[in-house]
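Below is one structure; the comments refer to it alone.
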Amino acid sequence: MSGMIENGLQLSDNAKTLHSQMMSKGIGALFTQQELQKQMGIGSLTDLMSIVQELLDKNLIKLVKQNDELKFQGVLESEAQKKATMSAEEALVYSYIEASGREGIWSKTIKARTNLHQHVVLKCLKSLESQRYVKSVKSVKFPTRKIYMLYSLQPSVDITGGPWFTDGELDIEFINSLLTIVWRFISENTFPNGFKNFENGPKKNVFYAPNVKNYSTTQEILEFITAAQVANVELTPSNIRSLCEVLVYDDKLEKVTHDCYRVTLESILQMNQGEGEPEAGNKALEDEEEFSIFNYFKMFPASKHDKEVVYFDEWTI
């Protein structure tokens, strides 16, 4: 007996049943020969291979090699119908593009693997592109190469360069704006009282009590940027970490622990002065200044037990 599956593909009842069972496990599910025999309740390998061959002829199943073992994978009816309309050369070119996934494949690699003439390959690619089966994308690693992938897929980060690239070009303006936003956000945690008190105050490192959280995490930064909608691309904690490491390299941040950063006092002073390092003479005077606890006491938050503390009437630093 024979049956029909959607899109007009003629199949026997056994082939239709096997395909339905394979697709019920989800797109991309792989099956061994033994698993297919068990699903169909077929003891004879010859009978199973007859059904599998029917599905192969209709492009409703394909062979996939996994860990040196040959397995079977079901194909959507719409995808099979698409291949049914292709010429033999187009189907061959399409199969290599499909296998390349989100990494894509270079047009010259297609020619080498298919052993087709350059003119035939270009004709197939043009036809597949016009039908929106495949598309060409730019690679940041190989800008002169024409990379092809399935039309429905999004290129991998290795191809696009991630959020730092726009149309294959490094977006310096976008990166610099994010670096400024990240630094500003972290500085509000490191110096919550603002920066103006450093303009004429002591140019020394600020000390904190152990219970003071004067840093920001990459997750906090990401949540802030996402909520503020300052980026039109999706960022990840790894992207934020990369930005923070750039600021660490520029001595604008220092790493407290894993994925935790705080701004440096030098970056605050540089921003307030509008210039780089202070003059050598002023630096020498700073080094000679005596340390006084009164210049730093505001950085230690009051404790709820302070009222019970007994102080000496007089004490010396």
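Cβ coordinates come from backbone N, Cα and C, glycine included.
Here the original residues are kept at every noted site.
Straight from Swiss-Prot, the features:
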MUTAGEN   E89 to A  Cold-sensitive. Abolishes interaction with BRF1/TDS4
MUTAGEN   K135 to A  Cold-sensitive. Abolishes interaction with BRF1/TDS4
MUTAGEN   D171 to H  Cold-sensitive. Abolishes interaction with BRF1/TDS4
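For K135 (mutagenesis position), the count of additional Cβ atoms within 10 Å of its Cβ stands at 17 [all protein chains shown]. The separation of E89 (mutagenesis position) from K135 (mutagenesis position), Cα to Cα, is 17 Å. Reduced to three states, the DSSP call for D171 (mutagenesis position) is coil.
The two recorded residues, D171 (mutagenesis position) and E89 (mutagenesis position), have Cα atoms 40 Å apart.
Summarising the environment of D171 (mutagenesis position), the number of other Cβ atoms within 10 Å of its Cβ, over all protein chains shown, is 16. Non-local neighbourhood of E89 (mutagenesis position): T114, L116, V120, K123, C124, each in the same chain, at least six residues away, with C-beta under 8 Å from its C-beta.
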